[in-house]
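These notes are about the structure you will find just below.
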Amino acid sequence: MRLQPLFVSLALAAPCALLPTASLSAAPAAAARQADTAPVLVTAAQWQQMASEGRRYPWFAKEQARTEATLKKMMKAGIDVPVPRDKGGGRTHEQHKRNYQALLAAGTLYRLTGDRAYVDYARDMLLQYAQLYPTLGPHPEGRGQIPGRVFWQVLNDSVWLVNAIQGYDAIRDALSAEDRNTIESKVFRPMAEFLVSEPKNYDQIHNHATWAVAATGMTGYVLRDQELVEKSLRGSQKDDKFGFLRQIDLLFSPDGYYEEGPYYQRYALAPFLLFANAIERNEPQRKIFARRDGVLLKAVDVLVQSSYGGLFFPINDAILDKGIDTEELVAGIGIAYARTGDDRLLSVAEQQKRLLLSPEGLQVAQALAANKAKPFDYHPMLLRDGPDGDRGGLAILRMNGERGQALVQKDTMQGMGHGHFDKLNWLFYDNGNPVVTDYGAARFLNVEAKRGGIYLAENRSWAKQTVAHNTLVVDEQSHFNGNWKRGEAHAPQVRFFQADADTQIASATMRDAYPGVAFTRTQALLRHPDLGLPVVLDLLQVHGDKAARYDLPLHFNGHIVTTGFEAEHFPSQRPVLGKDNGYQHLWLDARSKPGSEPRSLAWLLDGRFYTYRFGSSAPAQALLVESGANDPEFNLRREPALLQRVDGQKDVTFFSVLEPHGEYNGTAEYVHGADSRIREIVRTRGSDAEVIELRLASGARIALGVADNSATTSEHSVTVDGHVYRWNGSHARLDRSKGDGK
């Protein structure tokens, strides 16, 4: 017979007990003591509901069984609380991670099953920490300004506390007063005090500080320490300059976009939502989920929208294989669904194949059992950046559903220290794959052999550098000369964004990335009946105050099929492209002579062909390069890129079209549609506007007009081969059918 949770048994037994008069007079004091130790992060009533109903719902029952199996293996292996010695990925580091996971699981399973073995296991582990923690100073492998105690960086200490305090809250009323006092006075309280005492970590607007304030705030609620809660909410000085509330106000845009990008939005989401949940349960009058028009719940939706094929857009410092199945977003989906009842989130939960053993997780399980899931609608959107939404944004253009075409134009803020120097960078996805790529971060997370799992030196020398991205490089220097603090002061200006059924377009201007240089990028995702799939049109206009070298890389995924230009190759030697700012990591494989006529490059990826037609207003070289040079430790992936180079110009315009087409099936041995349906790309300059014309094999012409001044509503005209294109406003789609002279 399954045991009931202990608190359920006590609740049922109390009304039937025959107590002497003296005991009755002591009842209020006993009730007060019980209230002082009762769980507060998840209430006793909520635990009781999960214990009595959870196994009736397959998703919840499966998660509970998985957690039980995992924890029993840990319990069988015995308790191990080692003296901290290692970096990330090392034995002691990984053991302390397993320990906080075990503490959380033990507390949860005690409440769901009533089995005292889980209490004993968690208690004994925490008592060992009570012996260890007072002896610890800065970690011997300490990283950064503030080493941790249990871990090499203080961030991991915060993560430990966020998880462990939840497990402790669940067993606290099952412990003796002596054990509670030992554990709290020697583990949880000194841990929280250590975090609060380090303002360089605690009083910051950054994801590290989010974890710290969530840890101390949740600990404050459990220990009934309102002073600690107030410091967590308002900063260590309680002056509202820092703390959890200020972080909500400054780190998210009104749309729910997080400044550091999707990868770190994913990481920060867990402490934001877990602490917000604790605040809502203990101080509902704060209305934390309503703050800034519900921005925390918006952030969950935005994070899912910032993904393709289940993986997050890897902008800034990002690990490529992080996606919607991460544990942080599992928590986010559960909490957001419980607060909103948005059935679209249930389809994300189905993809995650997991849920939390929490009241929110139970609600998800109940809804899934009732078949309430609806498809999540991935749609085009402009996610404004900055606290007031006026510091650029992330433009997402989409057609043909979840695995169709997605174009991402990165017109965002710098992203603090995790930001890359890639203003107006872009990515493109199609057929379930990244096609125009972003390297992400140079890091092997928690792989000890790769420098302990930290960001590698190549993250700074390659991955952050501008040439590692698909945007303008001037004189082989990175944006803001590679200084992120300078980058924080300057953001792109979004010119316009529009998304219709057949035309989706985004445009932004960047100034001050280079002294005296301004550049504007306009990109469109265009559908046409004579094309099999939507195409990407790209227009990059550069204006400088002196002659310079302009490089425009395109990092792509696939195997080159044809190069539509003559080039010099280097079969006997492989020159390195440059000496610094990322160029030292590029091998030069082929180089064309300068020319102004549009050229092409075609490649094959996962059974689909891609033809890239490109040109420029001034003579340009086409260089084929590959990453991986000057990499003696083999830390970099070998990836191809095309680099257009214009020398000695003040102004230049780059224009291109990327066309997905055809099918290759090696198993069935057939090829369809290997030839591009676009015959020519033509760029024509007018007095105050440009027209890019795509001339199709069918005879039809796709034309896009773009005005220099996006604010104007006046008429613009550009003549192309005797045909006058006219439109009003910032831009217009101006197609012509075969034989159309109008």
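In case you wondered, yes, glycine gets a Cβ from its N, Cα and C as well.
Swiss-Prot lists Y264 with the feature active site, proton donor. For Y264 (mutagenesis position), the same-chain residues 6+ apart in sequence whose C-beta sits under 8 angstroms from its C-beta are N207, Y258, N316, D317, A318, G415, H418.
Classification of H418 (active site, proton acceptor) by DSSP places it within a helix. Look at Swiss-Prot and you will find H418 tagged as active site, proton acceptor, backed by a curator's inference.
Residues or ranges marked as substrate binding site by Swiss-Prot: R143, Q153, V154, L155, N156, Q204, H208, Y263, Y264, Q265, R266, R443, E669.
Marked as Zn(2+) binding site by Swiss-Prot: H420, D438, H469.
Experimental mutagenesis at this site is recorded by Swiss-Prot as Q153 to A or N, annotated: 2- to 3-fold decrease in activity against alginate and its three block structures.
Here Swiss-Prot describes N207 to L as a published mutagenesis experiment; the accompanying note says: Complete loss of activity against alginate and its three block structures. In three-state terms derived from DSSP, N207 (mutagenesis position) belongs to a helical segment.
Here the residue is the original one, while Swiss-Prot reports the published mutagenesis H208 to A with the comment Displays same catalytic activity toward poly-GlcA as wild-type. Other Cβ atoms within 10 Å of the Cβ of H208 (mutagenesis position), summed over all protein chains shown, number 20.
Under mutagenesis, Swiss-Prot gives Y264 to F with this note: Complete loss of activity against alginate and its three block structures.
While the structure shown retains the original residue, Swiss-Prot records the mutagenesis experiment Y455 to F with this note: Displays less than 1% alginate and poly-ManA activity compared to wild-type, yet approximately 8 and 4% wild-type activity toward poly-GulA and poly-MG. Counting only same-chain residues at least 6 apart in sequence, those with a Cβ under 8 Å from the Cβ of Y455 (mutagenesis position) are D317, A441, A442, R443.
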From Q153, D438, H469, the recorded positions whose CA lies within 10 Å of that of R143 (substrate binding site): Q153
H469 (Zn(2+) binding site) and N156 (substrate binding site), Cα-Cα, nearest whole angstrom: 30
C-alpha spacing of H469 (Zn(2+) binding site) relative to E669 (substrate binding site), in angstrom: 35
DSSP state at E669 (substrate binding site), helix/strand/coil: coil
Nearest of the recorded positions (H208, R266, H420, D438, H469) to Q153 (mutagenesis position) - Cα to Cα: H208
Spatial separation of R266 (substrate binding site) from H469 (Zn(2+) binding site) - C-alpha basis, Å: 22
Annotated substrate contacts R143, Q153, V154, L155, N156, Q204, H208, Y263, Y264, Q265, R266, R443, E669, maximal Cα-Cα distance (Å, integer): 59
